[in-house]
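Quick look at what Swiss-Prot annotates:
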type    : residues                                                                                                   : note
BINDING : Tyr180, 185-187, Gln202, Tyr210, Gln213, Gln216, 429-432, 499-500, Asn510, Tyr514, Tyr560, Arg563, 572-581 : substrate binding site
BINDING : Thr238, Glu240, Thr268, Asn269, Asp392                                                                     : Ca(2+) binding site
MUTAGEN : Tyr162 to Ala                                                                                              : Reduces enzyme activity by about 75%
MUTAGEN : Tyr222 to Ala                                                                                              : Almost abolishes enzyme activity
MUTAGEN : Glu499 to Gln                                                                                              : Loss of enzyme activity
MUTAGEN : Tyr500 to Phe                                                                                              : Mildly decreased enzyme activity
MUTAGEN : Tyr578 to Phe                                                                                              : Loss of enzyme activity
Amino acid sequence: MRCLAARVNYKTLIIICALFTLVTVLLWNKCSSDKAIQFPRRSSSGFRVDGFEKRAAASESNNYMNHVAKQQSEEAFPQEQQKAPPVVGGFNSNVGSKVLGLKYEEIDCLINDEHTIKGRREGNEVFLPFTWVEKYFDVYGKVVQYDGYDRFEFSHSYSKVYAQRAPYHPDGVFMSFEGYNVEVRDRVKCISGVEGVPLSTQWGPQGYFYPIQIAQYGLSHYSKNLTEKPPHIEVYETAEDRDKNKPNDWTVPKGCFMANVADKSRFTNVKQFIAPETSEGVSLQLGNTKDFIISFDLKFLTNGSVSVVLETTEKNQLFTIHYVSNAQLIAFKERDIYYGIGPRTSWSTVTRDLVTDLRKGVGLSNTKAVKPTKIMPKKVVRLIAKGKGFLDNITISTTAHMAAFFAASDWLVRNQDEKGGWPIMVTRKLGEGFKSLEPGWYSAMAQGQAISTLVRAYLLTKDHIFLNSALRATAPYKFLSEQHGVKAVFMNKHDWYEEYPTTPSSFVLNGFMYSLIGLYDLKETAGEKLGKEARSLYERGMESLKAMLPLYDTGSGTIYDLRHFMLGIAPNLARWDYHTTHINQLQLLSTIDESPVFKEFVKRWKSYLKGSRAKHN
């Protein structure tokens, strides 16, 4: 190079170097363009989603979520699913594979000699679109993002088995009911202002009181009370002398009256109010932005109302919920929601969940389901009272689980008929081949869950009105379905307690096990003498369950009932949420009965959730 530099002018040398660099760059670019662009391949469990599969998975994600949401029922707890984020970056298979150099090609896939779908071939591997796999094999999957990367998650089932915390006791948590939220179900029209319990629209838009739903409402709040921390409670009014140092937040317009007066029946002071219906009413500023369970003691002397003004997430608009002294169920007009709470001419406590009352009012419809709404309260602004009456103990709290539990317990006591049952006043058609159940039928599941509720109320209060009601509830267990009871006999040998006392018998599994749990609660609580009948019914039922469990095992899942045996039709396979309910129930029973059969079935049925199958011949 030094020899060349000595003989060549430096300007010529610069030109030669520049030409050499240009040639090098051109050759480099040409070589790079001839190479295929390779993308790093990420491993995934399950079926790969490439190209059009990704677009299909994204477009089907909403359908997937809607399908899972439909798995709700009064018997099985619906599982919440994480919604997959949308997937971007899909491309045409032919163009995409050429541009990006992917090693797959499109291939026709003939399905069962019936129809053809488009798949992907990569060497000896063939990939089918997951939208087809999902429907064909009844499996589930979604694309999720972790740290900015997409990952496809595949699952054989969508429902979850809850671990049994400890041996079951009649005064403890009821199964996994602390996870139930009965009042938010779209088939709950509202929480009745008069009764304080949910009104169901599951089988009719007119609404009716469904004992199973009411018992579940009580048991869920009882269980939440045991598993959640104590609520925060803000006291706004007690009418006592110690409140004199607090600022007077009551506004009393002209023509209205309010004063502290002594109530001899309560041995305390209360707030007396007089406010004509045509007036603005007397009002108490609240201003709570954290909690939305309001409670107050109330006694009306005339017709009246107590209204709560809410600031909402709906463009900060104000909505008012009116609790009125009439029997109207619920009404909604513009930004006013009305709940009838009855005359209330004697002292009673009104406890309302303002979130539920707001959303049920705004979502009010004439169909079976409440319309979905995103509206939420942001602030409890003030309380307004009209008419003539008395108020006391105005509070706002995080939760009021025991108020809900006792509302359900008291309803069960008040509405039990002379035969010991809770008649269901709506027609129920279980399926083709079964006679319709006309209004007034009993359900063993309702009897069992009601007993479990009443036993807990008795254990808390020692009030025998609850225990006596639970004892009377065993009567329908003793009578056959055609005798207006809930009993069926399988193969003239095994006693069974019917969730739906149909003709012919249906032998629904989960409802039967709930009826047994109720009998167990009662026999353990009532003692040797009073619990004798419950013990006998329980023992006969457990013998039947142990003998008949194999009839509900398909080798890959479970069966909801025995209609295939009774009617000679196709079996009614249990959805995954019912399957996990079966497992949860058996887990509970395995803690109170040492028979190994329950643990064996739990182990096998759990494996079905992961895709295991029984061996073939």
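Indices start at 1 and increase along the chain as displayed.
Cβ from N, Cα, C; glycine included.
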Worksheet item: Which has the fewest other CB atoms in a 10 Å radius around its CB: Tyr162, Tyr222, Tyr500, Tyr560, Tyr578, the listed recorded positions?
Response: Tyr162
Worksheet entry | Between Glu499 (mutagenesis position) and Ala574 (substrate binding site): CA-CA distance (Å) | 15
Worksheet entry | Largest tally of Cβ atoms lying within 10 Å of a Cβ, found at which of the recorded positions Glu240, Asp392, Glu499 | Glu499
Worksheet entry | Length of the line joining the Cα atoms of Lys429 (substrate binding site) and Glu499 (mutagenesis position), in Å | 13
Response to the item:
Comparing the Cα of Tyr500 (mutagenesis position) with the Cα atoms of the binding-site residues Thr268, Asn269, Asp392, the shortest distance belongs to Asp392
Response to the item:
With neighbours defined as other CB atoms within 10 A, the best-packed of the binding-site residues Gln202, Thr238, Thr268, Asn269 is Gln202
Item to complete: Would you mind checking how many other C-beta atoms are within 10 angstroms of the C-beta on Lys429 (substrate binding site)?
Response: 12
